[in-house]
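One structure, as structure tokens, below. Some questions next.
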Amino acid sequence: MAQRVQLTATVSENQLGQRLDQALAEMFPDYSRSRIKEWILDQRVLVNGKVCDKPKEKVLGGEQVAINAEIEEEARFEPQDIPLDIVYEDEDIIIINKPRDLVVHPGAGNPDGTVLNALLHYYPPIADVPRAGIVHRLDKDTTGLMVVAKTVPAQTRLVESLQRREITREYEAVAIGHMTAGGTVDEPISRHPTKRTHMAVHPMGKPAVTHYRIMEHFRVHTRLRLRLETGRTHQIRVHMAHITHPLVGDPVYGGRPRPPKGASEAFISTLRKFDRQALHATMLRLYHPISGIEMEWHAPIPQDMVELIEVMRADFEEHKDEVDWL
């Protein structure tokens with residue numbers, strides 16, 4: 001059942017020169033800018049009695065604005081008592097350190113048991129924020145830092161910051177193969193043409209940029225630090241596979257685990273049982289959506305990646321004399 005929304009207000013003189021969608025988002029902070037933009041495009045907004053369907057239209061101040069729209073009720077998700085590792089929290093945002101095996105948002109095959117369900121239980125008022133305040137996602141088996149908005153204004157500003165590339169997200173990963181130097185992958189990404197749950201580099205895809213640098217070399221693997229400029233689905237995993245260095249353990253874009261010649265049983269066992277992509281969101285930096293203060297958080301790599309790196313490091317030290325690239 002749809003909820004009717006009827007709003008009226010006068011544009012402030014202080015908003016002179018702002019885009020219409022920006023001005024309305026400030027005037028009606030209970031509604032996200034993306035929702036207001038949809039209403040404008042759907043011709044649900046009157047400015048001085050006339051329909052305005054251009055979100056980029058500049059306001060002069062003093063205009064009379066009326067909105068007559070409907071909101072379809074979002075699917076009701078159940079609060080669930082799922083533990084959350086809270087790294088930081090204030091009245092506007094929550095920073096969580098997501099574990100493996102936890103989906104961020106309910107969807108096909110995962111109707112519940114997600115970060116969203118956990119947030120609804122942890123902080124019930126977040127039900128009034130679209131998508132329970134979730135601003136960006138991590139894959140089910142990618143671990144690490146995420147920001148969640150506790151209010152609509154905080155979410156609106158975080159989404160805008162993400163679009164302006166003002167939020168910095170850095171990851172640690174272990175890739176297959178010996179990489180000689182860092183670099184940048186600037187390749188567009190879209191849905192795979194035949195495998196609809198997969199993503200792929202495609203010339204008609206959306207722009208995607210990943211920067212990477214080498215942290216540590218092993219015999220036939222490389223530990224990396226990566227930074228996202230964009231945030232496409234599976235971006236790091238797709239980009240690294242594209243340059244023939246897929247992530248260790250990646251069940252979709254990786255290959256079979258191939259331990260180096262002469263590897264110990266501990267190495268082989270650890271590699272074979274590592275059943276997720278070796279990827280962790282280790283650093284998050286952003287400007288606080290309300291105060292504007294720059295803030296930064298770090299999350300150490302989880303134990304499974306620690307063990308993986310330790311056996312690779314021990315193997316490298318044992319066979320250093322056999323490595324031909326030193």
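Backbone N, Cα and C atoms are what each Cβ position is placed from, and that goes for glycine too.
At each noted position, the model has the original residue.
Sharing the features that Swiss-Prot gives for it:
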type	residues	note
ACT_SITE	D139	active site
DOMAIN	18-91	domain 'S4 RNA-binding'
MUTAGEN	D139 to N or T	Loss of activity
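In the displayed structure, how are the listed features positioned relative to their neighbours?
Using a 10 Å radius centred on the Cβ of D139 (mutagenesis position) and all shown protein chains, the other Cβ atoms total 19.
In the three-state DSSP assignment, the secondary structure recorded for D139 (mutagenesis position) is coil.
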Let me know the model's mean pLDDT on the domain 'S4 RNA-binding' (18-91).
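A mean pLDDT of 90 is what the predicted model shows over the domain 'S4 RNA-binding' (18-91).
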